[in-house]
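Annotations for this protein, taken from Swiss-Prot, read as follows:
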MUTAGEN   His92 to Ala  Complete loss of capsid protein binding
MUTAGEN   Phe106 to Ala  Partial loss of capsid protein binding
Amino acid sequence: MTKDELIARLRSLGEQLNRDVSLTGTKEELALRVAELKEELDDTDETAGQDTPLSRENVLTGHENEVGSAQPDTVILDTSELVTVVALVKLHTDALHATRDEPVAFVLPGTAFRVSAGVAAEMTERGLARMQ
(Lines of atoms letter the chains of each structure in order from A and count residues from 1; the text may use other names and numbers.)
(Lines give C-alpha, C1' and ligand atoms only; values in the text may rest on other atoms or scores of the structure.)
Protein backbone atom coordinates (compact mmCIF):
# COMPACT_ATOMS: atom_id res chain seq x y z
CA MET A 1 0.00 0.00 0.00
CA THR A 2 1.13 3.53 -0.63
CA LYS A 3 1.35 6.03 2.18
CA ASP A 4 -1.81 7.77 0.93
CA GLU A 5 -3.69 4.46 0.89
CA LEU A 6 -2.51 3.72 4.43
CA ILE A 7 -3.72 7.14 5.60
CA ALA A 8 -7.11 6.57 3.96
CA ARG A 9 -7.33 3.14 5.62
CA LEU A 10 -6.43 4.67 9.00
CA ARG A 11 -9.19 7.27 8.61
CA SER A 12 -11.69 4.53 7.79
CA LEU A 13 -10.65 2.37 10.74
CA GLY A 14 -10.72 5.41 13.04
CA GLU A 15 -14.30 6.14 12.00
CA GLN A 16 -15.30 2.51 12.57
CA LEU A 17 -13.74 2.60 16.04
CA ASN A 18 -15.22 6.07 16.69
CA ARG A 19 -11.90 7.63 17.69
CA ASP A 20 -9.18 9.95 16.42
CA VAL A 21 -6.19 8.23 14.85
CA SER A 22 -2.76 9.74 14.23
CA LEU A 23 -2.10 9.99 10.50
CA THR A 24 1.56 10.99 10.75
CA GLY A 25 4.68 8.86 10.60
CA THR A 26 6.65 6.73 8.21
CA LYS A 27 5.02 4.26 5.87
CA GLU A 28 6.12 1.42 8.18
CA GLU A 29 4.63 3.13 11.23
CA LEU A 30 1.35 3.72 9.40
CA ALA A 31 1.24 0.07 8.28
CA LEU A 32 1.83 -1.07 11.86
CA ARG A 33 -0.92 1.27 13.10
CA VAL A 34 -3.33 -0.12 10.46
CA ALA A 35 -2.57 -3.67 11.63
CA GLU A 36 -3.14 -2.70 15.27
CA LEU A 37 -6.46 -1.00 14.50
CA LYS A 38 -7.63 -3.96 12.40
CA GLU A 39 -6.84 -6.27 15.30
CA GLU A 40 -8.67 -3.95 17.71
CA LEU A 41 -11.65 -3.81 15.35
CA ASP A 42 -11.68 -7.61 15.09
CA ASP A 43 -11.65 -7.83 18.90
CA THR A 44 -14.57 -5.40 19.23
CA ASP A 45 -16.53 -7.20 16.49
CA GLU A 46 -16.16 -10.53 18.29
CA THR A 47 -17.47 -9.13 21.57
CA ALA A 48 -20.12 -6.78 20.16
CA GLY A 49 -23.49 -7.38 21.69
CA GLN A 50 -22.12 -9.69 24.33
CA ASP A 51 -22.39 -8.81 27.97
CA THR A 52 -19.05 -9.45 29.58
CA PRO A 53 -19.69 -10.72 33.08
CA LEU A 54 -17.30 -9.63 35.79
CA SER A 55 -14.94 -12.43 36.67
CA ARG A 56 -11.52 -12.66 38.22
CA GLU A 57 -9.94 -12.59 34.76
CA ASN A 58 -11.40 -9.25 33.65
CA VAL A 59 -11.43 -7.16 36.82
CA LEU A 60 -8.57 -4.73 37.46
CA THR A 61 -6.77 -5.44 40.70
CA GLY A 62 -4.29 -2.57 40.81
CA HIS A 63 -1.38 -4.97 40.35
CA GLU A 64 -1.37 -5.00 36.54
CA ASN A 65 1.89 -3.06 36.19
CA GLU A 66 3.92 -5.12 38.61
CA VAL A 67 6.89 -6.83 37.07
CA GLY A 68 6.97 -10.59 37.33
CA SER A 69 9.45 -13.18 36.19
CA ALA A 70 9.20 -14.79 32.77
CA GLN A 71 7.20 -17.95 32.37
CA PRO A 72 9.46 -21.01 32.77
CA ASP A 73 8.77 -22.21 29.22
CA THR A 74 9.84 -18.87 27.73
CA VAL A 75 13.21 -18.70 29.47
CA ILE A 76 15.99 -19.69 27.12
CA LEU A 77 19.00 -21.13 28.87
CA ASP A 78 20.80 -22.22 25.70
CA THR A 79 21.53 -19.46 23.20
CA SER A 80 21.77 -22.05 20.42
CA GLU A 81 17.95 -22.08 20.53
CA LEU A 82 17.85 -18.46 19.32
CA VAL A 83 17.34 -17.42 15.71
CA THR A 84 18.61 -14.27 14.03
CA VAL A 85 16.17 -11.77 12.56
CA VAL A 86 16.55 -8.31 11.05
CA ALA A 87 14.30 -5.49 12.24
CA LEU A 88 12.10 -3.81 9.62
CA VAL A 89 10.96 -1.08 12.02
CA LYS A 90 12.26 0.39 15.28
CA LEU A 91 11.51 -2.11 18.05
CA HIS A 92 11.60 -2.23 21.81
CA THR A 93 12.39 -5.85 22.48
CA ASP A 94 13.94 -8.29 24.90
CA ALA A 95 16.60 -9.89 22.71
CA LEU A 96 20.28 -10.63 22.35
CA HIS A 97 22.81 -8.99 20.06
CA ALA A 98 23.28 -10.87 16.77
CA THR A 99 26.86 -11.97 17.50
CA ARG A 100 27.50 -11.25 21.17
CA ASP A 101 25.58 -12.57 24.15
CA GLU A 102 24.60 -9.05 25.21
CA PRO A 103 21.01 -7.98 25.93
CA VAL A 104 19.41 -5.61 23.43
CA ALA A 105 16.43 -3.44 24.41
CA PHE A 106 16.02 -1.24 21.31
CA VAL A 107 16.59 -2.28 17.70
CA LEU A 108 16.69 0.06 14.71
CA PRO A 109 15.53 -0.96 11.20
CA GLY A 110 18.16 -3.07 9.44
CA THR A 111 19.73 -4.29 12.68
CA ALA A 112 20.15 -8.03 13.24
CA PHE A 113 19.34 -9.51 16.66
CA ARG A 114 18.48 -12.90 18.19
CA VAL A 115 15.20 -14.06 19.73
CA SER A 116 13.42 -17.36 20.29
CA ALA A 117 11.96 -19.10 17.24
CA GLY A 118 8.41 -18.39 18.47
CA VAL A 119 9.05 -14.68 18.90
CA ALA A 120 10.80 -14.56 15.51
CA ALA A 121 7.82 -16.20 13.82
CA GLU A 122 5.41 -13.72 15.42
CA MET A 123 7.58 -10.75 14.45
CA THR A 124 7.85 -11.89 10.83
CA GLU A 125 4.11 -12.59 10.69
CA ARG A 126 3.38 -9.04 11.87
CA GLY A 127 5.88 -7.49 9.45
CA LEU A 128 8.16 -6.25 12.21
CA ALA A 129 11.21 -8.31 11.25
CA ARG A 130 12.46 -10.74 8.62
CA MET A 131 14.39 -13.95 9.09
CA GLN A 132 18.08 -13.73 8.29
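Cβ from N, Cα, C; glycine included.
Although substitutions are noted, the structure shown does not include any of them.
I'd like to know what surrounds each of these features in this structure.
Using a 10 Å Cβ-Cβ cutoff, His92 (mutagenesis position) registers 7 neighbours.
Phe106 (mutagenesis position) counts 12 other C-beta atoms within 10 Å of its own C-beta, drawing on all protein chains shown. In three-state terms derived from DSSP, Phe106 (mutagenesis position) belongs to an extended strand segment.
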